[in-house]
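Asks: Pulled these from Swiss-Prot:
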type	residues	note
ACT_SITE	Lys108	active site
BINDING	His48, Glu70, Ile79, Ser82, Arg144, Val168, Asp399, Ile412	FAD binding site
BINDING	Glu494	substrate binding site
BINDING	Cys597, Cys600, Cys613, Cys616	Zn(2+) binding site
MUTAGEN	Asp109 to Ala	Leads to very low malA catalytic activity
MUTAGEN	His253 to Ala	Displays selectivity for producing the C-9-chlorinated malbrancheamide B but does not affect the selectivity for bromination
MUTAGEN	His253 to Phe	Displays selectivity for producing the C-8-chlorinated isomalbrancheamide B but does not affect the selectivity for bromination
MUTAGEN	Phe489 to His	Decreases malA catalytic activity
MUTAGEN	Glu494 to Ala or Gln	Abolishes malA catalytic activity
MUTAGEN	Glu494 to Asp	Decreases but maintains slight catalytic activity
MUTAGEN	Cys613 to Ser	Leads to an insoluble protein; when associated with S-616
MUTAGEN	Cys616 to Ser	Leads to an insoluble protein; when associated with S-613
Amino acid sequence: MAPTPKYTFTERAAAGNLSDAEILNSNNPTGSELPDESDVVVGGAGIHGLIYALHASKYKPNNLKISVIEKNTRPGYKIGESTLPIFYTWCKLHGISAAYLLRLFGLKDGLCFYFLDRENQGQYTDFCSVGAPGLVLASLQIERPMSELLFTILAQRNGVNVYHGREVDFKSTVVQGGGQGNKIAVSRGKYDSTPKTIDSALFVDATGRFRQFCSKKAPRHRFDGWNCNAFWGYFTAPKDESKIPFDLYEGDHTNHLCFPEGWVWVIRLPSWEGSLIANLMDMVTYILECADAGVPGDELPSSEELARMFGLKFQWVTSIGFAVRNDVKYPEDLSAYGTREAEQKFNYFVQKYELLQQFMSNFELIENLYGPGTTWFIRKTLAYQSPVVSGPGWLAIGDACGFTNPLYSPGINVGMSTSTWAAQLSHRIVEIGKSAPADAAESSIRKLLVPYDDYCKSLVPALEQMNRFNYVCYRDTRLGPQVACLWQFFAGIERYLSDVNIETFAHYAIKWVWGAMVPEYQQVAQKCIEHIETVPLDERLPDAMVDELLAFSNRIKSAAVAADDFSLRWDAILRSFDRSLNFVEGKTSRDIYTRQCSGCGAWLQLRPDWKKCHSCGLLGTEPQTAVTFDPPLTAEEEALLYAAWNTAPKYDPSKELKLPTPTRPAA
């Protein structure tokens, strides 16, 4: 039976006429006032700052006092909305499974790619990888204000203090090694400019691309050659997808529309924008109480029912954006395409490609979804790296360490390797600082962080090479699906996830990195980059070059498949490939793990125990909830699948961690 809904925060906010920051801070375990000392101070309550704090509190409960400082008065808008099974697995380790998460977020069932032919308008190829059966795993499309609010409340329930409306004063802050030597200056709020000083052993830079502390140690590094710019907006989410001009299109995928200059992301997700923060806090708290009580999925209120219960705004939207190379040559005058740069470049590419025009005719622009001036967004020169990610008394996590591109969503999903590993290391850092003289402590901490520094130093170039590999392959409709996507999933599919626990999660994440550090993957990636980059972007790749790269990739693939020590049902996971990862033109069969609600149009996981739409509450029939396995499972496969998702050996965290440093050809 579900708990009784409570309106604690709504009533508290009304009684005290509390601001957003005040009502959020009132939920801290030690209250709203900043502490005099804290083992760890985290700068930034974005997704990685909160993942760090939650992971540290769960890894060794009650061992560290953690204070998270966030300048915004409430969780606010950020781009980065698509997650992978690794993110869901981490959420599940923290007590929140799919039944509860899907009341707040959208379902994601794998990734689909459409490769547009620039020279033959209207023609395309595709690649599709499904997700996983709902009884085992899930993936989510998340609106960031909601994910950050969920993690804020969950962190507070785990003993972490999260202070909104407070800002680290980096000019006055003193960070030094050797134990408890940090003096973190924090503003008290809008109407009190006198900073409060917090004594701490460790400062964590979780300020994302702004790199507020990292930037003091070294300027950001830009990679040679072309970079990428992104421009995007928010659109309606059509219930009827039948008019979309791509075969077998489904809104439950993260859809990628790829072309020689870049690609478009298409992400269908729910938005709670416009809701009062106190009301949202009441709803999230209720969801967490339901999770604690183990309320079955079909006994939970749907998202629409929750919105009515707690007086919230709720709608489905579509995030659509371009991530395009910055060496593209645009017309000198773009005024015919709109009034702002983001709008102009967005519409320029829509009109350049016939299929993009047809596609966008199914969507209507939502103006100012996240407040005035938020109809169009643009971000330039996306890729960078922080040369220094730790030092005496501090370390960096997430995008503060570097970022490459939204393609394959590494920012959240791969970035979790830094935030969770740093969380585990922090316990040892603080222990060393308390148990040894300052100089000896700092020497030990420096040695402890060498592997972390080396990992971050190799991680971002590996992701940059991965990004460039995919981009250059998008220049041909054969290389996109048969080389880039094939290798991304063969090397990077998330194996062993069912065996990961809170102690081994970081080690798993460090080794995964979307397959970008797998030697065979790097071999194919470097070959493609070396060859394709010799051809100007506005020219078509020669057929002889494409044939050579296909043959090279297939040789490496065949050897890797033969040597692979585990079996996956590749013909069921990938739409156009057989079990040995051979491309099969015209093959459309695959497993089916989702269905679309006939009422609201939301995409739902197929599970025998879930007949209710998590979005609108409409009940389905038993046949509608059945998974289709194509090809059918053997008895052994069925037993293994429901036990562990795949037939791989158990994940062994004691395996030697090898971190090869990838090399990238000169631009």
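Each residue, glycine too, has its Cβ placed from N, Cα and C.
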Asks: Using DSSP, would you call Ser82 (FAD binding site) helix, strand or coil?
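Replies: Assignment for Ser82 (FAD binding site) reads strand.
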Asks: May I ask which of the recorded positions His253, Glu494, Cys597, Cys616 is closest to Val168 (FAD binding site) if we compare their C-alpha atoms?
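Replies: Nearest listed residue in space: Glu494.
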Asks: Which residues does Ser82 (FAD binding site) neighbour through Cβ under 8 Å, counting only same-chain ones at least six apart?
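Replies: Within the chain, Ser82 (FAD binding site) has Cβ neighbours under 8 Å at Lys108, Gln141, Ile142, Thr254, Trp265, Ile267, Pro406, Ser409, Ile412.
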Asks: Anything within 10 Å of Cys616 (mutagenesis position)? Look among the recorded positions Glu70, Arg144, His253, Phe489, Glu494, comparing CA atoms, and list what you find.
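Replies: Passing the 10 Å Cα cut: none.
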Asks: Using Cβ atoms only, which residues of the same chain lie under 8 Å from Cys613 (mutagenesis position) while being at least 6 residues apart in sequence?
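Replies: When sequence neighbours closer than 6 are ignored, Cys613 (mutagenesis position) has Ser302, Cys597, Gly599, Cys600, Ala602, Leu604, Leu619, Gly620 within Cβ distance under 8 Å.
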Asks: Which of the listed recorded positions (Glu70, Asp109, Asp399, Glu494) has the least company, meaning the fewest other Cβ atoms within 10 Å of its Cβ?
Replies: Glu494
Asks: What Cα-Cα separation, expressed in whole Å, is found between His253 (mutagenesis position) and Asp109 (mutagenesis position)?
Replies: 5
Asks: For the FAD binding residues given in the record (His48, Glu70, Ile79, Ser82, Arg144, Val168, Asp399, Ile412), what is the largest pairwise C-alpha separation in angstrom?
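Replies: Spelled out: the longest distance between any two Cα atoms in His48, Glu70, Ile79, Ser82, Arg144, Val168, Asp399, Ile412 is 29 Å.
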Asks: Excluding Cys597, Cys600, Cys613, Cys616, which residues of the same chain place their Cβ within 8 Å of the centroid of the Cβ atoms of the recorded Zn(2+) site?
Replies: Ser302, Glu304, Ser598, Gly599, Gly601, Ala602, Leu604, His614, Ser615, Gly617, Leu618
Asks: Cα of Phe489 (mutagenesis position) to Cα of His48 (FAD binding site): how many Å, rounded?
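Replies: Just about 25 Å between their Cα atoms.
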Asks: Would you count the other CB atoms within 10 A of the CB of Ile412 (FAD binding site), including those on all shown protein chains?
Replies: 24
Asks: When DSSP states are folded down to helix, strand and coil, where does Cys600 (Zn(2+) binding site) land?
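Replies: It is coil.
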